[in-house]
Amino acid sequence: MSEPEVTYSTVRLHKSSGLQKLVRHEETQGPREVGNRKCSAPWQLIVKALGILCFLLLVTVAVLAVKIFQYNQHKQEINETLNHHHNCSNMQRAFNLKEEMLTNKSIDCRPSNETLEYIKREQDRWDSKTKTVLDSSRDTGRGVKYWFCYSTKCYYFIMNKTTWSGCKANCQHYSVPILKIEDEDELKFLQRHVIPENYWIGLSYDKKKKEWAWIDNGPSKLDMKIRKMNFKSRGCVFLSKARIEDIDCNIPYYCICGKKLDKFPD
């Protein structure tokens with residue numbers, strides 16, 4: 001009997017493509033992870049270094065900002081000081097200029113002051129001479145008690161009591177009109193110097209014009225004051241040391257005549 005024939009075969013198992021990829025991935029993954037672990041250490045150092053640099057930069061920027069702020073403040077203080085000094089200098093120059101102008105003005109006014117003093121001396125001399133001349137003729141026997149002059153005007157006081165019309169006639173007898181008071185200064189002057197009596201003056205009520213009028217029908221700086229007195233249109237006005245007032249023209253009072261001088265005595 002013959003021996004059976006034995007046949008040998010080699011069985012080869014082929015890995016599937018998915019399994020091959022998995023094996024290959026595992027084979028390659030191992031070395032990469034090792035490489036990553038080796039490379040991560042230098043990067044961490046770099047990141048830390050960059051963080052430190054950023055921190056230093058922030059600190060530097062903060063310090064610079066503080067320095068710039070302090071510099072600006074210091075600069076502003078210096079500018080304010082300079083401006084204050086400049087303003088003080090301007091004020092000092094202006095003060096010096098005004099002082100110089102006042103000095104020059106006072107120098108310029110000296111001739112005017114000297115002129116005014118001269119005029120006053122001459123006026124006083126003229127007043128004294130005029131009063132002396134007129135006083136020497138005061139006793140005329142016609143009722144003139146006294147007279148005197150002030151500035152460019154002479155005043156005649158007739159001390160015979162009469163009506164306003166009689167006063168006007170007596171003044172005309174001396175070729176001097178009944179007194180017209182030019183302004184409030186003259187009024188105050190007369191009230192200081194007259195004897196305490198009542199005196200007719202040249203102001204009466206014009207019934208035709210229905211207004212108060214002076215003897216020459218001219219204006220006076222006293223008109224406004226008279227209008228404020230609200231006279232009652234009773235006829236005529238008299239003067240006393242205390243007031244001027246309207247009253248019946250037929251009441252007898254003393255009389256004041258007044259005239260401006262045309263020529264100064266030498």
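Residue numbering: from 1, along the chain as shown.
Every residue gets a Cβ built from N, Cα and C, even glycine.
None of the listed substitutions appears in this model.
Residues of the domain 'C-type lectin' (150-258) grouped by DSSP class, helix first, strand second and coil last, total 27 helix, 40 strand, 42 coil. What Swiss-Prot lists as domain 'C-type lectin' is 150-258, and the listing cites sequence analysis.
According to Swiss-Prot, the mutagenesis experiment S175 to G carries the following note: Increases stability. Increases stability and improves binding to MHC I class ligand; when associated with G-121; G-197 and K-227. Counting Cβ atoms from all protein chains shown, S175 (mutagenesis position) has 8 others lying within 10 Å of its own Cβ.
Swiss-Prot documents I195 to P as a published mutagenesis change and attaches the note Greatly reduces MHC class I peptide tetramer binding; when associated with S-196.
Here Swiss-Prot describes K225 to N as a published mutagenesis experiment; the accompanying note says: Greatly reduces MHC class I peptide tetramer binding; when associated with T-226. Counting every protein chain shown, the number of other Cβ atoms lying within 10 Å of the Cβ of K225 (mutagenesis position) is 14.
In Swiss-Prot, a mutagenesis experiment is listed as R227 to K, annotated with the note Increases stability and improves binding to MHC I class ligand; when associated with G-121; G-175 and G-197. Its Cβ taken as reference, R227 (mutagenesis position) is surrounded by 11 other Cβ atoms within 10 Å in the chains shown.
Variant annotation in Swiss-Prot: T60 to I, described as In strain: C57BL/6, C57BL/6 X BALB/c and NZB; the structure shown retains the original residue. T60 (variant position) falls within a helix when secondary structure is assigned with DSSP. Within the same chain, no residue at least six positions away from T60 (variant position) has a Cβ under 8 Å of its Cβ.
Under its natural variant annotations, Swiss-Prot gives V133 to I the following note: In strain: NZB.
K225 (mutagenesis position) sits 23 Å from I195 (mutagenesis position), taking the Cα positions as reference. For the domain 'C-type lectin' (150-258), the model gives a mean pLDDT of 87. A distance of 30 Å separates the Cα atom of S175 (mutagenesis position) from that of R227 (mutagenesis position). In this view, I195 (mutagenesis position) is surrounded by 11 other Cβ atoms within 10 Å of its Cβ, with every protein chain counted.
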